Amino acid sequence: MLFKSLSKLATAAAFFAGVATADDVPAIEVVGNKFFYSNNGSQFYIRGVAYQADTANETSGSTVNDPLANYESCSRDIPYLKKLNTNVIRVYAINTTLDHSECMKALNDADIYVIADLAAPATSINRDDPTWTVDLFNSYKTVVDTFANYTNVLGFFAGNEVTNNYTNTDASAFVKAAIRDVRQYISDKNYRKIPVGYSSNDDEDTRVKMTDYFACGDDDVKADFYGINMYEWCGKSDFKTSGYADRTAEFKNLSIPVFFSEYGCNEVTPRLFTEVEALYGSNMTDVWSGGIVYMYFEETNKYGLVSIDGNDVKTLDDFNNYSSEINKISPTSANTKSYSATTSDVACPATGKYWSAATELPPTPNGGLCSCMNAANSCVVSDDVDSDDYETLFNWICNEVDCSGISANGTAGKYGAYSFCTPKEQLSFVMNLYYEKSGGSKSDCSFSGSATLQTATTQASCSSALKEIGSMGTNSASGSVDLGSGTESSTASSNASGSSSKSNSGSSGSSSSSSSSSASSSSSSKKNAATNVKANLAQVVFTSIISLSIAAGVGFALV
């Protein structure tokens, strides 16, 4: 009886948490290449400030890099943000174990929206070994769940500067898959339609191709918006000399909103922010939707607008200069009633020297499918094997059997059906491949004591998917695979459908992601399977720690 009562209370609480009140700011929606207020259809320009310090708050001696979880600090800073005419803050990492309600309400009451990065330093797509895994997807979903019911959440970034030059463009396929899956998750959970986008660096070799890549394809795969961290205008420059004219011409045909996800070059100090007049002026507002100044807090990189000493705030010259510029803008405004959205589609970039990401995207991570596969194995890794030893085992086994079933290659657009599983599940899969290839005797499942035999089982809900995928894990499972028990229904596929730290003039060290190239041949996929495990291991450890901290009722520090 008590359980039923608690369940009803929990259901009611969840319902009311998702209901917007009269005091909530209107949600921001995307129409064509612009943002609009949902209540009256007037255009929304981002007047943003990056708002996250390396040591945003401290709890029990642990540094928690989450400014939205410290009401004392955010309530202190909101009046200063309002002096800067701020209507958006960007937050780079979220600690989902902490409470954000007080700060989010205070920001709402000040008419300030939030764009939150889904990644964090320990849970992001690694540009050197890109993967899109169950653990990473679960981490992103937790951030969505934490903030979805706040109407002043403008959107989410699924990555920040993951691809940062032409050598690691393949990583963008994994970020685009994250955008696709997070957006679908938002829909599946019946949350309001919250935009999901990407924040890029301004690399001359890749910027146009990368923008086209994230803007191309069907609505279910392309980004809802695109940010570029722009540091071209330094000191007393102008629209043409700075490069702004060229960038505006390059992005004029985008059918999604584009804005500066960071800006504010500090090669000349104090910063004058004369670019503000140009950004919100007639030369740029047809294409650009504003920008986010980097950054609020003064740190060693000297990008701060204010310095903080305890609870005292001191405004710097940059603060005064930016305030003077941002408070005199008056951009032209469109309205959804008269606005005609851009309908022209952007072509996905062809692969070549400066672009190597395939339009075929990684499959949607499905933990239930991984559980099905693991239960169907006869030979599995022993529980007492240290995860630090996995790489050695992968290297040896993948020289003996084809590990394509657990590999992911963003260049070739080839992804094993189990490429999103945990390293332990993947290791068991390839151990079982070796065991069966070698004859299936007990000695074939030894691996110097690292493996053990189990009774293989296949649940009825698993059999069809496992049969279609095949013993090597390289085929696709058609249709929706409902594997129940805490997993989402998704299409298990080895080829998912779809179209696809700066110096003084750069961005924050809290940038969320870094990643790399996978090879396409069978021999390369063996090597890739071994190297991809390193990124996955970090995610497994991080997720386990978070789970333990939640169970113990303690906060977890994102550092």
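First residue shown is number 1, and so on along the chain.
Yeah, the Cβs are placed from backbone N, Cα and C, and that goes for glycine too.
Database features (Swiss-Prot):
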ACT_SITE  Glu161  active site, proton donor
ACT_SITE  Glu262  active site, nucleophile
BINDING   Tyr92, Ala119, Ala120, Pro121, Ala122, Thr123, Ser124, Ile125, Asn126, Arg127, Asn160, Tyr294  (1,3-beta-D-glucosyl)n 1 binding site
BINDING   Glu161, Asp202, Arg207  (1,3-beta-D-glucosyl)n 2 binding site
MUTAGEN   Cys103 to Ser  Partially impairs the folding and stability of the protein
MUTAGEN   Glu161 to Gln  Loss of function
MUTAGEN   Cys265 to Ser  Partially impairs the folding and stability of the protein
MUTAGEN   Cys348 to Ser  Impairs the folding and stability of the protein
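Comparing the Cα of Cys265 (mutagenesis position) with the Cα of every entry in Tyr92, Ala122, Asn126, these being the binding-site residues, the smallest distance points to Tyr92. Neighbouring residues of the recorded (1,3-beta-D-glucosyl)n 2 site, listed in sequence order and excluding Glu161, Asp202, Arg207, comprise Asn164, Ser200, Asn201, Asp203, Thr206, Met210, Ile228, Asn229, Met230 (Cβ within 8 Å of the Cβ centroid). Here is what falls inside 10 Å of the CA of Glu161 (mutagenesis position) among the recorded positions Tyr92, Asp202, Cys348: Asp202.
Nearest to Asn126 ((1,3-beta-D-glucosyl)n 1 binding site) in space, judged by Cα atoms and limited to the recorded positions Asp202, Glu262, Cys348, is Asp202. Between the two most distant C-alpha atoms of the annotated (1,3-beta-D-glucosyl)n 1 binders (Tyr92, Ala119, Ala120, Pro121, Ala122, Thr123, Ser124, Ile125, Asn126, Arg127, Asn160, Tyr294) there are 23 Å.
Residue density at Asp202 ((1,3-beta-D-glucosyl)n 2 binding site): 21 other Cβ atoms are found within 10 A of its Cβ, drawing on all protein chains shown.
DSSP assigns Cys103 (mutagenesis position) to a helical segment in the three-state reduction. Cβ-based neighbour count (10 Å, all protein chains) for Cys265 (mutagenesis position) stands at 22.
A straight line from the CA of Ala120 ((1,3-beta-D-glucosyl)n 1 binding site) to the CA of Glu262 (active site, nucleophile) spans 17 Å.
The recorded positions under consideration are Ala120, Ala122, Cys348. Their Cβ neighbour counts within 10 Å are lowest for Ala122. Here the Cα atom of Tyr92 ((1,3-beta-D-glucosyl)n 1 binding site) is found 28 Å from that of Cys348 (mutagenesis position).
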